[in-house]
Amino acid sequence: MTKSVEGYLKEQELAAETDSEKDDDKISIRLTNFVGPNAHSFSFDPLVRYWNRKQNNLPIYIGRYTERYNGGDVSAIVFRSKVVSRRHAQIFYENNTWYIQDMGSSSGTFLNHVRLSPPSKTSKPYPISNNDILQLGADYRGGHEVNYRCVRARVELNNSWKIKLSPYNLNEFKRMQELVLCGSSESGPPECCICLMPVLPCQALFVAPCSHSYHYKCIRPTLNESHPYFSCFICRKYHDLEAPVEEGDESLNDLLRNATVKDDASE
């Protein structure tokens, strides 16, 4: 027996509400590698840290990896870039706001391209918001060597990077299947938002994790420039295209096995 989209999503909403009640005091921050146009960047995997509202958490320290670091402070964020100071900056949460503070680094901490303090001077805490750009240090000798590149990161707060299940996601998945297997739908083929030409079967397509699709030829320059990250032109979601497959939500597999998509055009 299959479930309707509405019934399945209702169950998912109830489950999400239950989980949110359990983790109501737990908030998160994620740093993902930011690749700007014509700029070198120190590459790193996405980093997620959690903060408990009810506990007196220590600040999340950011600094350079050294041989003395033994991983004892699991919340610390360390990079192997030599332009990052040993104790470069710290992040903390206070009064419902995330803050970044430079701890007297020599090469500087930049928030949205603005330096927080002079060299070797501790800055005041500055509030950070979702999608802010954080930079640690500055490129040395043009950044031609990887270990002498600054660290640029996009800030994502409180699970904002997670894609929630929605009727749109389900309908887009079914539409793409029908597009490949059975040709265009009765309402007409969709358009690529870059070239405004129809997206048709047998074309090379790129489908983002948010289910928005593009002609691969149209989107390829953007993918090459920002790989392995991609910011969708339509919904502005920021994706890690090299995220391990096993990190996928198990509920998606259950959804594809059990849920059916209602076809309004057939009524």
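Just so you know, glycine gets a Cβ as well, placed from its N, Cα and C.
Substituted residues are absent from this model; it holds the original ones throughout.
Since this is a predicted model, take the numbers as computed values, not measurements.
Along the domain 'FHA' (60-116), the predicted structure has mean pLDDT 87. Per Swiss-Prot, the feature domain 'FHA' maps to 60-116.
Reduced to three states, the DSSP call for R64 (mutagenesis position) is strand. What Swiss-Prot notes for the published mutagenesis of R64 to A is this: Impairs dma1 proper localization and ability to maintain spindle checkpoint arrest.
Here the residue is the original one, while Swiss-Prot reports the published mutagenesis H88 to A with the comment Impairs dma1 proper localization and ability to maintain spindle checkpoint arrest. In the shown protein chains, 26 other C-beta atoms lie within 10 A of the C-beta of H88 (mutagenesis position).
Quoted from Swiss-Prot, the note on mutagenesis experiment C210 to A is: Impairs ability to maintain spindle checkpoint arrest; when associated with A-210.
The secondary structure of H212 (mutagenesis position), as reduced to three states from DSSP, is coil rather than helix or strand. One entry in Swiss-Prot concerns the mutagenesis experiment H212 to A. Its note says: Impairs ability to maintain spindle checkpoint arrest; when associated with A-212.
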CB contacts for H212 (mutagenesis position) [other CB atoms within 10 A, all chains]: 17
Cβ atoms near C210 (mutagenesis position) (within 10 Å, other residues, all chains): 18
Cα separation, R64 (mutagenesis position) to H88 (mutagenesis position) (Å, whole number): 7
Spatial neighbours of R64 (mutagenesis position) that are distant in sequence (at least 6 apart) but have CB under 8 A: V78, F79, R80, S81, K82, V84, S85, R86, H88
